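According to Swiss-Prot, the protein has these features:
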{"type": "DOMAIN", "residues": "266-358", "note": "domain 'PI3K-RBD'"}
{"type": "DOMAIN", "residues": "425-577", "note": "domain 'C2 PI3K-type'"}
{"type": "DOMAIN", "residues": "601-788", "note": "domain 'PIK helical'"}
{"type": "DOMAIN", "residues": "853-1168", "note": "domain 'PI3K/PI4K catalytic'"}
{"type": "MUTAGEN", "residues": "Glu761 to Leu", "note": "In am88; extends lifespan, increases pharyngeal pumping, and causes faster body movements. Also increases dauer formation"}
{"type": "MUTAGEN", "residues": "Pro842 to Ser", "note": "In hx546; increases lifespan. Increases dauer formation. Fails to avoid NaCl after exposure to NaCl under starvation conditions. Defective in aversive olfactory learning. Reduces nuclear enrichment of egl-4 in the AWC neurons after odor conditioning"}
Amino acid sequence: MSMGRSPSTTFRSRTGSHGARDLIAGHGRNSRRISQMHVNILHPQLQTMVEQWQMRERPSLETENGKGSLLLENEGVADIITMCPFGEVISVVFPWFLANVRTSLEIKLSDFKHQLFELIAPMKWGTYSVKPQDYVFRQLNNFGEIEVIFNDDQPLSKLELHGTFPMLFLYQPDGINRDKELMSDISHCLGYSLDKLEESLDEELRQFRASLWARTKKTCLTRGLEGTSHYAFPEEQYLCVGESCPKDLESKVKAAKLSYQMFWRKRKAEINGVCEKMMKIQIEFNPNETPKSLLHTFLYEMRKLDVYDTDDPADEGWFLQLAGRTTFVTNPDVKLTSYDGVRSELESYRCPGFVVRRQSLVLKDYCRPKPLYEPHYVRAHERKLALDVLSVSIDSTPKQSKNSDMVMTDFRPTASLKQVSLWDLDANLMIRPVNISGFDFPADVDMYVRIEFSVYVGTLTLASKSTTKVNAQFAKWNKEMYTFDLYMKDMPPSAVLSIRVLYGKVKLKSEEFEVGWVNMSLTDWRDELRQGQFLFHLWAPEPTANRSRIGENGARIGTNAAVTIEISSYGGRVRMPSQGQYTYLVKHRSTWTETLNIMGDDYESCIRDPGYKKLQMLVKKHESGIVLEEDEQRHVWMWRRYIQKQEPDLLIVLSELAFVWTDRENFSELYVMLEKWKPPSVAAALTLLGKRCTDRVIRKFAVEKLNEQLSPVTFHLFILPLIQALKYEPRAQSEVGMMLLTRALCDYRIGHRLFWLLRAEIARLRDCDLKSEEYRRISLLMEAYLRGNEEHIKIITRQVDMVDELTRISTLVKGMPKDVATMKLRDELRSISHKMENMDSPLDPVYKLGEMIIDKAIVLGSAKRPLMLHWKNKNPKSDLHLPFCAMIFKNGDDLRQDMLVLQVLEVMDNIWKAANIDCCLNPYAVLPMGEMIGIIEVVPNCKTIFEIQVGTGFMNTAVRSIDPSFMNKWIRKQCGIEDEKKKSKKDSTKNPIEKKIDNTQAMKKYFESVDRFLYSCVGYSVATYIMGIKDRHSDNLMLTEDGKYFHIDFGHILGHGKTKLGIQRDRQPFILTEHFMTVIRSGKSVDGNSHELQKFKTLCVEAYEVMWNNRDLFVSLFTLMLGMELPELSTKADLDHLKKTLFCNGESKEEARKFFAGIYEEAFNGSWSTKTNWLFHAVKHY
């Protein structure tokens, strides 16, 4: 196509040319016309647009492929583009030409636009986009105003197109380039085009997307934007405001003579990032020190030394940054020992280091973000709501201006539409099966197919029906409706229809086979009853499938089978009752027999009531899985007021009583009672967000209470289970998703972790072109987060690019020998390492990746050829904490189970620390970043037990496996304590005083290491027993040089261990060998009655008791994690193993302590078995 640049250039055909004025005035031979002589008769507004259009830059119509006649006749008048042979003619003005289009007026504007751009593809011009999503329509309305048409969902017949001059104008809205760039960046971060995602959105998901934007906009206006309250300001996590320093820690610090190390540099050095030659001041440890008081002491010492910088302004403020990390301690009400980073250093016998930073320089990195750009789909949604006459916006405020957020939450239509309430219906639920499609039944004439229907709420089945058996080759039913024993007035608003399709042989009483299953809510996203005929795509009957998932298999994953059913219609829209109707019913109902219940105001009188013991007995019976009889359910229901005020966690029990959900009066009262319900525990709230509760009212209540209880310090521990809770949501718009979005926008670190965990989720769902409902929901949540945090997009983009490059390299080196692969890795890194430097670590943004150390990059020897990479830690004084950031990149392993175990370990660590027990756990970071792709933090200065075992030869390795003191000897060596022969040679050159000082320091270091080993052994013994971690051998047990013991590689959990000849290899409850006990006893032989081992046993029992007190929380966490569909966490038996190790049937702390004391004795007496396994492992792998 040749291009014309002059404003006077006209469209040209092969036989002649006419000006733009003629083109606008003429509509072709078959079109309606206005005067071709004068355009001045048009409306003045339109005349202005015509004149502006005439002055555009435009091309000629001479096309290389000869298709120019598509738009112009030989006479120079535009041909009609035919979309529909019997439609109306509409003129569409593009930025660079005009086209006349014959189309049906019933076509949606979005479809019209997409088809039009496909037809005019030969007319594309380089300076203009030919993507339909980059344009919106404008028209001249009845008031003579130029109006933008943002709602693409309406048909052309709804537009104000004048019969004498039907014309539409296409234009690119203001800011379209920024929107395009933003969409492109977000698409890159997601790994999937937003344009394609938009095309796949149905009406519910478009509403969800607009709601997410409204929440994003509201949150961004209210979150911290300045100073230390800035949403990205990295305050170090702390345990509890006002908490005193534990006495044990205080004694440990004083014995080790620890102090605070303060580092200061001049302003110019800080600006340039120079960390060498920093001034150091040591300040004596004070258990009551706060950041404010420590700074005050430091500045006082500086004045005494007469040290200052003339470049600093007189009013300069100061921050304390933890050495080696981008985290600060600034809260004046929090003691330093309550900060996690400070306490960990003290517990490890290390002096906490602080870099004193200038506030003015630090806060430059946390400036106010630029205003949000309102995306085009929001304006489209506002217009749609206005045209649909829907009344309430997302934030329940009336529309103030055309720029406000009109996004719907109250989905009820206006009175002009025919509608009734569910409570107006006087009928039972009726459903008709229609047919089964998309499934190839076995070619056997005797095959039948049938459907099982059930209506449920949570774990309760309210009604069920099984259809007649029909011939599988036809798989069609007659027009008979099946009537369910479910009165419509009593149908709960969150009732779910479960459909299961089965087939088998007619003449044989053999096992039936499952075609598939699907669960669908009986109400739609508008909160209206589903009516009419529906086609639902079934889920394949996979063994690990999440059968609680609500929604169809829209992506056709695993099967193309579908079922068509018809739900009885009532001649109009049927809406669910509102909260006001529930309240009215409860207040004015005429039957009061069940309202005379235990009120619960006086706790003492309640527990003395004879019915209380029966209540406790029934609760235990229910929790054991036994279904309560109706009279027993009534007894529990009579105690609802007591439960509301005294035992709010029993809401779980009430929500699982069939008695509640089969009568609208009962669940209406429960809804009303929730308004004044005492907050349940975190464990109970998480349980209510799992598969046991599908009711949206109760789930909303649980989210609200969870949001109140989880502080910013602890919220990150629950991101993973809350993501799984999303999978149990019946609708796209959920309170769980909104809470995750809000928290992520208000805390950069939460947002960073949420993004990567969500990206790993959608990576597993990216295996087909038709994206699943779950994929689209999560993608929209991620998009909303990135739109609200544009600054994070730049960081995420670099990290995504890093993952892509490492994936490419790991694939490249997979088939190579280890040494050759390492050389190839380093060659590749030399050309791209600059792309992976000077950025936040994907594992934890508090660490800054500096220069990559290419010579330390290696390919590990395992089958998947993981890559081990090292960077310099760019944070100041990183030598005190973590000089290098090392990580392993894995391509081909599913890291989700490891991440689950380590997340639970982090929760345990947090709970133990809150109970003043520091078990020195090392929950290193693991981050899945895609399908079978992820990175693992490398813990520095450590070795596996096997590496410690390996000596100078085969026999030496075998002997060390048997030698109970080899671990203790290794620890002594790391502390500088040599064996007697080596020691005598070295000491011969030193005087006696030097010898004594060196020996004292080495022994002090050794005993500190033994103490670390003791507490870490306590933590991992209890944790691995509770989680049933198996396949423990000397290659996945590690020891740091300072004595910390920890586990890696969690391939087998919840009792799933390796077996040989049907016998499990790991027969001990947890690892406790003679080698460990020798270290605990500081090298002395094992004696179970010794003070050291009795102390170890006591600590183990105390640590277990703390976990037992929180048993409900762990059961809730693992129950939610069923949504991950891991092979070893997928069944009730897996959860039963956890309940067994947590001694959930125990009724008292004494019983729990006695239970674990028995477990300890079993591990102690069976230590020889583990020792033998280690010997065979060493011999096999040497």
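For all residues, glycine too, the Cβ spot is worked out from N, Cα and C.
Here the original residues are kept at every noted site.
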Taking DSSP states H, G and I as helix and E and B as strand, how many residues of the domain 'PI3K-RBD' (266-358) are helix, strand and coil? 32 helix, 20 strand, 41 coil
At the level of the C-alpha atoms, what whole-angstrom distance separates Glu761 (mutagenesis position) and Pro842 (mutagenesis position)? 16
CB within-chain contacts under 8 A for Pro842 (mutagenesis position), separation at least 6: Trp756, Gln799, Met802, Val803, Leu927, Met929, Ile935
Calculate the per-residue pLDDT averaged over the domain 'PIK helical' (601-788) and state the result as an integer. 92
